[in-house]
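My questions will all concern the structure given below.
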Amino acid sequence: MDISNEASVDPFSIGPSSIMGRTIAFRVLFCRSMSQLRRDLFRFLLHWFLRFKLTVSPFVSWFHPRNPQGILAVVTIIAFVLKRYTNVKIKAEMAYRRKFWRNMMRTALTYEEWAHAAKMLEKETPKMNESDLYDEELVKNKLQELRHRRQEGSLRDIMFCMRADLVRNLGNMCNSELHKGRLQVPRHIKEYIDEVSTQLRMVCNSDSEELSLEEKLSFMHETRHAFGRTALLLSGGASLGAFHVGVVRTLVEHKLLPRIIAGSSVGSIICAVVASRSWPELQSFFENSLHSLQFFDQLGGVFSIVKRVMTQGALHDIRQLQCMLRNLTSNLTFQEAYDMTGRILGITVCSPRKHEPPRCLNYLTSPHVVIWSAVTASCAFPGLFEAQELMAKDRSGEIVPYHPPFNLDPEVGTKSSSGRRWRDGSLEVDLPMMQLKELFNVNHFIVSQANPHIAPLLRLKDLVRAYGGRFAAKLAHLVEMEVKHRCNQVLELGFPLGGLAKLFAQEWEGDVTVVMPATLAQYSKIIQNPTHVELQKAANQGRRCTWEKLSAIKSNCGIELALDDSVAILNHMRRLKKSAERAATATSSSHHGLASTTRFNASRRIPSWNVLARENSTGSLDDLVTDNNLHASSGRNLSDSETESVELSSWTRTGGPLMRTASANKFIDFVQSLDIDIALVRGFSSSPNSPAVPPGGSFTPSPRSIAAHSDIESNSNSNNLGTSTSSITVTEGDLLQPERTSNGFVLNVVKRENLGMPSIGNQNTELPESVQLDIPEKEMDCSSVSEHEEDDNDNEEEHNGSSLVTVSSEDSGLQEPVSGSVIDA
C-alpha cells in the first residue's frame, strides 16, 4: 500500500482552547450546573460592591453642597497629588543631570574640569541649611568686630584682641559636613578668614615706630603657637600607596602642603620624597619621576621564593627597596633634610620585641638617623620584608648602626650579638597623632587613608551617611567605636590575637580624611610593582579625592598659612637688618682703625646644638647663609608654609656639638655658671664709657668667675688694644678665661703655646684670625617658641641698655669685654 495515498488527519483537542473557556470548564466540573456558577459569581460581586460602597460613601459625602470643609479637603488633596506627580519629569531630568556631573567629576583629569563639573552639580543640588552645621551668628558678629577694629586703625588694639581670641574652630566652622560636596568655602567663613589674614598682613607690613620688628615677630610666634599646627599623615597600603602621590601633588599645586609630614610603611616613602626636595624639585618629580617608584623585586621561581622564606622569613628581598630609597633621598639624615627644606619629617617604626614601644623618628628624636634606613624599617611588614636595623651617621659622617649590638644570651656567655631591629610602623601606630601633638604642637590632621583593611570600612561609612542621613551616620560611628573598644579589651586581656586587634584599635581618621576608592583589581595587585598606567590611575584617584576636600582644608588652614607667611617675612627682614648692622659695624671699625664692638648674645637658657656649633667657623658662614637665604627666597613664593629657613648650618655640616673643642666646652660651662645680679643687668648704660655697676648697685659673682678672675689678674694689666679686628679664633687646646672689669667682662683667650709661660707683654702684637662670636638665633619651631621669646626679650634689652667695648689681642691672649646685661645665669 502506498503511503502517499493515505488520508491526512487534523490535530484535535479535548475541551476549550482559550484560557477563559478552560477556567469555566474547570469551574463547571466542580459545580452542579451553570446556574450554580452564576449564583456564586453574583454573590461574590455583591459582597465586594457593598464593601466598596461602605468605604467610599464617607468620602463621597464630602462633595455634598452642605459640607464645604469636605470639598476644601478634597480639592487640597487633588492639588497636592497633581503637584506631586506632574513634577516627576522635571525631577527625573534633574537627577539625570546630577548623575552626569558626578560622572564628569569622577573622570576629570584636571582641576579646571573638576571645578566646572562641581559648580554645575552645586547648582542642581538643593542648598543645605548651613545654620544647622555651624554657628553662623557667632562668625558674623566676630567678622563685624574685626572690621570695626580695623577701621579704628589701632595696631595695638588689633594685636591685643587677636592674641586673646583667635581659634581655628570658631563656631564649629571646621565641621566636615559643612564642606562636603562644596567647591568654595561658605561665604561668611571665607570673609572671616580674609579679614583675619588682612589684619595679620597689616601688622606684618606696618612701618610705624609704634611696633618694633622684635615685637611683631614675638606676636606672630605666640599667636601661631596658640593657634596650632597642621600635619599631613600618610597611611600604609603597599602598592596602593601611589594614591598618596596624588594627594601630595594636589596640596603642592594649591600651596596647602603642611610643614609637618609623617607616615608609615609606603606612606613613609612618599613623606621621605617630599621632605627631601624643594618646591621645583617636587613638581619635577611628580611630572617625570613616578616610574621610579618600584617597591618590590622580582619574585623569581618557586624554589627561590621557598629558599628566601626559609632563610629570611620574607617573601621579597628588601635590597631593591633600599636601592630605590638611596636614589631618592641620598644619605640625608632627618636633621639635614630639615635644614635643607624646612619640613619636619616623621616616620613610625615598631619593634619585634614585646616590651619596646613604637617610635616616631624625626629631627628631634633621632636627628642623625639616615632617612632611607628609617623608611626601609617602616616598610618591613612581617612576611613581606625582614625586619631592618636603623643606620645613622657618626661624627665623621660614616654610616654606622644606630643602636650598638647587644649580647643575645648574656647568662650563657655566648659571643653572638645582634642589633636592634625594627619593622612596619603601621602594625601599632599607623598615624602618629599623639607623638606629633606632644613634639610639634599639632592640633589639626589631614589624613590620606589607603590601608586595604581600613579604606573599605570608611567608604561604607560614607555611603551610610550619604543614603541614611545623620542618624544612620551616628549609628555607623557607634559601631566603629564599639569595634575599637572590643579590640582594646582584647589587648588588655592579652589574648593571642593581640596583633590583629592592634590594627583595628588605632585611629583611622583625622580632621580631614581622604579615603582611597580602591577597586578589586587594585587589591589583587597589592604586593606587586604597579605599572606606569596603574601609578597614574592611583595618582589621579588621589587628586580627585583631594579636590573634594580643598574647601575644608582652605577653611581650616587659611589663618595658619597667613601666620606662616607673616613669620617668614619678618624673619627675612630680621636677617636683612642683622646683615646691615654687621656691615655697618665692620665699615665703621675699619674707617676709624679701632677694634670692632663684637657682642656675644647669650640667653637665659643653654643654646641648642643647632645654634652653638660655631667655634670652627671662619667668619663668613653668616654671610654665606644670608646670601643663600636671599637667593632661595627670591626663587620661590614666600607665601608657602615653609619659608622659615634657618640662619645657621646644621651641626651635621659644621661639626656640631660632638666636635667641640676643649676651650669651647669650658666656655659653655662658664656661661652656664654665671650668676649676675639683676641690678647689674639693669644698671648698664648705653655708653661704652659708663660704669658697669650703677650707684647703689651690688654684684655677686659666681665662684667660677672669682676663680677665673684670680687666675688672670696678673696678666690683665699688660693687655692693651691691638690692631683692628672684627672677631677672634678659638682653636683646639686654647684656654678661654673670663674676667670682670669696670665696664663689662673680659674673655681672655690664652694660646696653647703660651700655657705655662709667663706674660711677655706687648712685644709682638699679632693680627688674630677672623671669626664672629655673635650667634644669630636659629628660628625655633613650635615646640620651643616660649624659649625663643625669651631670647627676643634678651635681644631687646641688649639693644636698649648694654654697653659694648672693644676687642684686644696679644701674644698671651685676646680680651673680649662682653655686656653683662645679656649674660644671665
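Placement of Cβ uses the backbone N, Cα and C atoms for every residue, glycine included.
Swiss-Prot lists S265 with the feature active site, nucleophile. If you look up Swiss-Prot, you'll see D424 marked as active site, proton acceptor, on the strength of sequence analysis. Annotation source Swiss-Prot lists domain 'PNPLA' at 232-437. Under its mutagenesis entries, Swiss-Prot includes G241 to D with the note: In sdp1-3; loss of activity. Experimental mutagenesis is annotated in Swiss-Prot for E438 to K, with the remark: In sdp1-1; loss of activity. Quoted from Swiss-Prot for the published mutagenesis P456 to S: In sdp1-2; loss of activity.
Any idea what these are sitting next to in the structure?
Neighbour density for S265 (active site, nucleophile): within 10 A of its CB lie 28 other CB atoms from the protein chains shown.
Secondary structure from DSSP puts D424 (active site, proton acceptor) in a beta strand. Of all Cβ atoms in the shown protein chains, 24 besides its own fall within 10 Å of the Cβ of D424 (active site, proton acceptor).
The secondary structure of G241 (mutagenesis position), as reduced to three states from DSSP, is helical.
Around the Cβ of E438 (mutagenesis position), the same chain contributes no residue under 8 angstroms that is 6 or more positions distant in sequence.
For P456 (mutagenesis position), the same-chain residues 6+ apart in sequence whose C-beta sits under 8 angstroms from its C-beta are A518.
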Counting across all protein chains shown, how many other Cβ atoms sit within 10 Å of the Cβ of G241 (mutagenesis position)?
29
How many Å separate the Cα atoms of D424 (active site, proton acceptor) and S265 (active site, nucleophile)?
6
What Cα-Cα separation, expressed in whole Å, is found between S265 (active site, nucleophile) and G241 (mutagenesis position)?
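Spelling it out, the Cα of S265 (active site, nucleophile) and the Cα of G241 (mutagenesis position) are 9 Å apart.
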Tell me whether P456 (mutagenesis position) sits in a helix, a strand or coil according to DSSP.
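Looking at the DSSP assignment, P456 (mutagenesis position) belongs to a helix.
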Considering every residue in the domain 'PNPLA' (232-437), what is the mean pLDDT value?
86
